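Engineer: I have a structure here, written as structure tokens, and I will follow up with some questions on it.
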Amino acid sequence: MATITVVKARQIFDSRGNPTVEVDIHTSNGIKVTAAVPSGASTGIYEALELRDGGSDYLGKGVSKAVGNVNNIIGPALIGKDPTQQTAIDNFMVHELDGTQNEWGWCKQKLGANAILAVSLAVCKAGAVVSGIPLYKHIANLAGNPKIVLPVPAFNVINGGSHAGNKLAMQEFMILPVGAASFKEAMKMGVEVYHHLKSVIKKKYGQDATNVGDEGGFAPNIQENKEGLELLKTAIEKAGYTGKVVIGMDVAASEFYSEDKTYDLNFKEENNNGSQKISGDALKDLYKSFVAEYPIVSIEDPFDQDDWEHYAKMTTECGTEVQIVGDDLLVTNPKRVAKAIAEKSCNALLLKVNQIGSVTESIEAVKMSKKAGWGVMTSHRSGETEDTFIADLAVGLSTGQIKTGAPCRSERLAKYNQLLRIEEELGSEAIYAGVNFRKPVEPY
């Protein structure tokens, strides 16, 4: 049995130039693995604690405390442990070494979710190498998933909300090549639509409008949300993929929810007169009008993270034709997932490992979601690294969907390219989720 001999953390930088945590693990049989954690821009208030240093260095965003917690507390406690025992190691870190809890479970406020997760990811990678199997297969084994499926990529090609400097309230407009026969073909479709979209935007809004945002998407000076959908529809048509490439949205509505329980579609305009503030019901009806007019299959965070009422209404009214994805609502937290299942608040989980802070808890949230008949979309964060763990995670858990940005910017392509490698490695056994992206496998 190989055991952990070294756990070493350092501060590196994410794709936005902000510090983040990277961890190396060495084992007794000479293996060395490295894992790095991402960070988000629009973060849900219920996410586990991302520990930052504060102060003036790096504008308060340094992670030397989290790095110190790995090097001085977590690391020494893991020496001699077997890296294949993921659940035991995660539970030891979360319950014993950290031990902080709030009403939603283990909140990692002592050591930081970024410290614990970096180690959890590295342990998972080490466990795979020690077991002599690919990472995706190791993850499938940890979850008890017998059938591996490649996900449909959801490319975020138009950016608004907190990710962009335009007037657009809604944060992401995505394309999903569900009509492809393989992941490789899905990449081809996505890339071609992306380039057609670039031409359409350049022609309509000028060269500057094709500058890319944090996730590689375009942020043209669009005034309203329907304009974004219209651009996607045009680009899909020009690429010749009408019916094969469909649309998803991430509204990130918590970003424009007001104290008075209204949603301000003009929230980015300073000193605005409130003329575009609408009720939750009016916003729901706006989504329904979009769904009637465009090939929309997925809407993420359509309401505020505490607006359980409108989530449930929306899921009841359109949940069969559209997946209603909980991100800020659920924050990959098993307790919040359980509440949403009980209240029928949504019907899909957005899986972000750094919202909850360990591989084991992420697997638990996915298994609960699948048992409830939900879809699962694996996701990056807007501040990413070159780490490709989530590509293997999406395959190993057969989530059926992954969003990790546009087919642009190396930290995004790193994940898509890893999925191409995995598909090639699986050969004739490779299955692409395609139109079954919401339920690619039976619950495991």
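Glycine is no exception: its Cβ is also placed from the backbone N, Cα and C atoms.
This is the feature table in Swiss-Prot:
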type: BINDING; residues: His163, Glu172, Glu300, Asp327, Ser379, His380, Arg381, Ser382, Lys403; note: substrate binding site
type: ACT_SITE; residues: Glu215; note: active site, proton donor
type: BINDING; residues: Asp250, Glu300, Asp327; note: Mg(2+) binding site
type: MUTAGEN; residues: Gly326 to Ser; note: Impairs cold-responsive gene transcription
type: ACT_SITE; residues: Lys352; note: active site, proton acceptor
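Give me the local environment of each listed feature.
Structural biologist: Close to Glu300 (substrate binding site) in the fold, though at least 6 residues off in sequence, lie Glu172, Gly248, Met249, Asp250, Val251, Ala252, Val325, Gly326, Asp327, Leu350, Met377, each with a CB less than 8 Å from its CB.
A coil conformation is recorded for Glu215 (active site, proton donor) in the three-state DSSP classification, outside any helix or strand. There are 28 other Cβ atoms within 10 Å of the Cβ belonging to Glu215 (active site, proton donor).
According to DSSP, Glu300 (substrate binding site) sits within a strand segment.
Gly326 (mutagenesis position) falls within a strand when secondary structure is assigned with DSSP.
Non-local contacts of Lys352 (active site, proton acceptor) by the CB criterion (under 8 A, 6+ apart in sequence, same chain) comprise Gly40, Asp327, Val331, Thr332, Ser379, Arg381.
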Engineer: How many whole Å apart are the CA atoms of Glu215 (active site, proton donor) and His163 (substrate binding site)?
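Structural biologist: Counting only the Cα atoms, the answer is 8 Å.
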Engineer: For Asp250 (Mg(2+) binding site), name the DSSP secondary structure in the helix/strand/coil scheme.
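Structural biologist: It is in a strand.
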Engineer: Within the same chain, and leaving aside His163, Glu172, Glu300, Asp327, Ser379, His380, Arg381, Ser382, Lys403, name every residue whose CB is within 8 angstroms of the centroid of the CB atoms belonging to the recorded substrate site, in sequence order.
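Structural biologist: Here the non-site neighbours turn out to be Gly40, Asn156, Gln171, Glu215, Asp250, Leu350, Lys352.
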